[in-house]
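For reference, the structure discussed in these notes is given below.
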Amino acid sequence: MRTRSTISTPNGITWYYEQEGTGPDVVLVPDGLGECQMFDSSVSQIAAQGFRVTTFDMPGMSRSAKAPPETYTEVTAQKLASYVISVLDALDIKHATVWGCSSGASTVVALLLGYPDRIRNAMCHELPTKLLDHLSNTAVLEDEEISKILANVMLNDVSGGSEAWQAMGDEVHARLHKNYPVWARGYPRTIPPSAPVKDLEALRGKPLDWTVGAATPTESFFDNIVTATKAGVNIGLLPGMHFPYVSHPDVFAKYVVETTQKHL
């Protein structure tokens, strides 16, 4: 049975969270769009294999919209890691496996490096290290124009499966419509420079598994492959592109379970 509720943390964030199962903790950190419904099917599949799975909407996004502006502006990996630790504290999650894609990937690596006593292992997918002007420049547009542009980008360029993306439903897409401007103004200019992957020695030997999308153009995240290889971090592929938990939830859940089991 899944718990769906809210909880507040001392930093002023009221988090919407979901939790299912019993066993070792697995935490699924959303990408920059902040919407945990993307993990809906995978949560149950992972929990069924003997884990307690927790996920949440990110500060300022979707059902965690009640949050101080500083938690969703000039966002960095390190800030996000501190916010995630605050909700783990509130939920009494002391030691967890963490997954994250995009800004979530930066977050889980920052958690692994900054809070090693709290993290069993981390899985990161398509971690952004480069400024992309065509995304950063949307910040100056009106909200509606930002949402229109980014909805098209997500569906047609990076979803990895347009049918699965659309199938998330009207309520999810209505929340994403509101999240796109928050992301455009708070994430693209500050997340890539904060990527916690510059110190290769700091990554070496850490319980970290790295993936990119099998259908993502190689040049998009080639730097991920190079960095992981140089640091001796396991690098692999997941089907689809930027959102494997939406396009291929069964394969994603299996990957999370099997990777976590290696570290128990």
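Just so it is clear, glycine is given a Cβ too, placed from its N, Cα and C backbone atoms.
This is the original sequence, none of the listed changes applied.
Taken together, the residues in the domain 'AB hydrolase-1' (27-207) have a mean pLDDT of 98 on the 0 to 100 scale. Here Swiss-Prot flags 27-207 as domain 'AB hydrolase-1'.
DSSP gives Ser102 (mutagenesis position) a coil state; it is part of no helix or strand. Quoted from Swiss-Prot, the note on mutagenesis experiment Ser102 to Ala is: Abolishes the catalytic activity.
Taken from Swiss-Prot, the feature active site applies to Ser102 (among others). The number of other Cβ atoms within 10 Å of the Cβ belonging to Ser102 (mutagenesis position), over all protein chains shown, comes to 23.
Listed in Swiss-Prot is the mutagenesis experiment Glu126 to Ala, annotated as follows: Abolishes the catalytic activity. Taking Cβ-Cβ distances under 8 Å and a sequence gap of 6 or more within the same chain, the neighbours of Glu126 (mutagenesis position) are Cys101, Ser102, Ala105, Thr211, Val212, Gly213, Thr216, Ser220, Phe221, Asn224, His242. DSSP gives Glu126 (mutagenesis position) a coil state; it is part of no helix or strand.
The active site feature in Swiss-Prot is assigned to Glu126 (among others); the stated evidence is experimental evidence.
In Swiss-Prot, a published mutagenesis experiment is listed as Val153 to Asp, annotated Retains about 50% catalytic activity. Neighbours of Val153 (mutagenesis position), defined as other CB atoms within 10 A of its CB across all chains, total 15. For the recorded site, Val153 (mutagenesis position), the DSSP three-state label reads helix.
Among the sequence features in Swiss-Prot, the mutagenesis site Val153 to His is noted as follows: Maintains the catalytic activity for ZEN but shows a 3.7-fold increase in specific activity against alpha-ZOL.
While the structure shown retains the original residue, Swiss-Prot records the mutagenesis experiment Val158 to Asp with this note: Strongly reduces the catalytic activity. Around Val158 (mutagenesis position), the same-chain residues six or more apart in sequence whose CB sits under 8 Å from its CB are Thr216, Met241, His242, Phe243, listed in sequence order.
Looking at Swiss-Prot, the entry for mutagenesis of Val158 to His says: Retains about 75% catalytic activity.
Here Swiss-Prot describes Asp223 to Ala as a published mutagenesis experiment; the accompanying note says: Retains about 40% catalytic activity. Taking the Cβ of Asp223 (mutagenesis position) as reference, residues of its chain lying under 8 Å away and at least six apart in sequence are, in sequence order, Thr129, Lys130.
Among the mutagenesis results in Swiss-Prot, His242 to Ala has the note: Strongly reduces the catalytic activity. The residue drawn here is the original one. In three-state terms derived from DSSP, His242 (mutagenesis position) belongs to neither a helical nor a strand segment and is classed as coil.
The feature active site is assigned by Swiss-Prot to His242 (among others). For His242 (mutagenesis position), the Cβ neighbour count at a 10 Å cut-off comes to 23, with all displayed protein chains included.
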